[in-house]
Amino acid sequence: MEEKRLSAKKGLPPGTLVYTGKYREDFEIEVMNYSIEEFREFKTTDVESVLPFRDSSTPTWINITGIHRTDVVQRVGEFFGIHPLVLEDILNVHQRPKVEFFENYVFIVLKMFTYDKNLHELESEQVSLILTKNCVLMFQEKIGDVFDPVRERIRYNRGIIRKKRADYLLYSLIDALVDDYFVLLEKIDDEIDVLEEEVLERPEKETVQRTHQLKRNLVELRKTIWPLREVLSSLYRDVPPLIEKETVPYFRDVYDHTIQIADTVETFRDIVSGLLDVYLSSVSNKTNEVMKVLTIIATIFMPLTFIAGIYGMNFEYMPELRWKWGYPVVLAVMGVIAVIMVVYFKKKKWL
């Protein structure tokens with residue numbers, strides 16, 4: 001089914017839950033509850049079975065995949081006391097990254113990207129996070145994400161994640177998402193290297209199309225990174241009560257990573273813009289080379305055509321026409337002229 005546009009919400013009152021993304025069959029709820037000593041994980045499609053974790057005394061990660069199920073989003077929102085406008089933003093997948101602070105929770109919108117090597121396109125997916133006292137709610141559009149490293153650390157008690165509260169889980173999820181941006185930038189860097197080689201050695205129409213697509217990808221990435229910097233800046237500067245002081249340096253570290261990513265994106269944009277200029281210059285040079293060859297050929301044939309034109313005149317008294325060696329002599333003269341001109345052009349380095 002086609003993706004709904006924002007116009008689908010026209011005329012509806014604020015807080016009306018309308019999903020604006022692509023409808024998919026995927027739907028599941030993943031729950032990970034843990035402490036230093038214990039760990040519990042399960043998947044379900046029954047929303048009622050996960051609601052009791054709201055009052056858990058240990059950190060819980062509830063990942064809801066398939067937000068086209070607006071009834072599930074509404075039920076979770078009602079039970080956890082989430083504002084209707086926040087639920088509306090969760091279902092409106094065209095949000096820019098942002099953070100909003102409420103009395104009992106923190107709401108964050110992020111973007112997750114996947115790179116299609118065949119189409120050379122970025123596909124974005126909105127990921128919404130809600131931090132409560134002991135719980136992190138995550139809302140995704142489809143199955144498949146970049147958070148498996150976090151899952152592994154929780155399952156096998158690696159690092160300090162199971163010694164920390166839910167705010168550290170929130171940091172870990174954001175950090176995993178930002179780390180994936182570095183992987184994405186490596187793929188884009190490889191694509192730039194390939195395009196540079198093609199532009200310099202064998203520029204084709206497909207090359208410039210891929211270059212334009214790469215430029216669009218970088219613009220899309222830039223539109224995500226810049227507001228993400230504001231999100232992380234708010235998390236470590238305007239520290240909400242739900243985030244402990246010990247966790248603040250971790251958010252500052254992720255913020256530093258976003259600055260590095262933003263700088264890399266700007267560098268890549270400059271390189272790609274330069275590639276387009278190089279492509280146009282290469283095409284222009286090839287055209288000039290062709291025109292030069294054609295001009296030289298035309299110049300060589302000008303005196304030959306002149307000689308042929310003289311002897312093509314229909315005058316009755318032209319002595320050379322009746323001369324036995326006239327024809328081979330004229331051909332020889334024309335050949336000598338052509339050779340002299342070719343030698344002259346090579347001496348001038350025009351050939």
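Placement of Cβ uses the backbone N, Cα and C atoms for every residue, glycine included.
Nope, none of those substitutions made it into this model, it's the original residues.
Every protein chain considered, the tally of other Cβ atoms within 10 Å of the Cβ of ASN288 (mutagenesis position) stands at 10. Among the mutagenesis entries in Swiss-Prot is ASN288 to Leu, noted as: Abolishes Co(2+) uptake.
Looking at Swiss-Prot, the entry for mutagenesis of THR295 to Leu says: Strongly reduces Co(2+) uptake. Abolishes Co(2+) uptake; when associated with L-299. Cβ neighbour count for THR295 (mutagenesis position) (all protein chains, 10 Å cutoff from its Cβ): 11.
Within the same chain, residues at least six positions away from THR299 (mutagenesis position) with a Cβ under 8 Å of its Cβ are MET341. One mutagenesis experiment named in Swiss-Prot is THR299 to Ser, and its note says Abolishes Co(2+) uptake.
Record note (Swiss-Prot), mutagenesis LEU321 to Ile: No effect on pentamerization. Decreases ion transport. The unchanged residue is displayed.
DSSP assigns TYR327 (mutagenesis position) to a helical segment in the three-state reduction. The C-beta environment of TYR327 (mutagenesis position), restricted to residues of the same chain at least 6 apart in sequence and closer than 8 Å, is empty. Annotation of the published mutagenesis TYR327 to Phe in Swiss-Prot: No effect on pentamerization. Increases ion transport; the original residue is retained in the structure shown.
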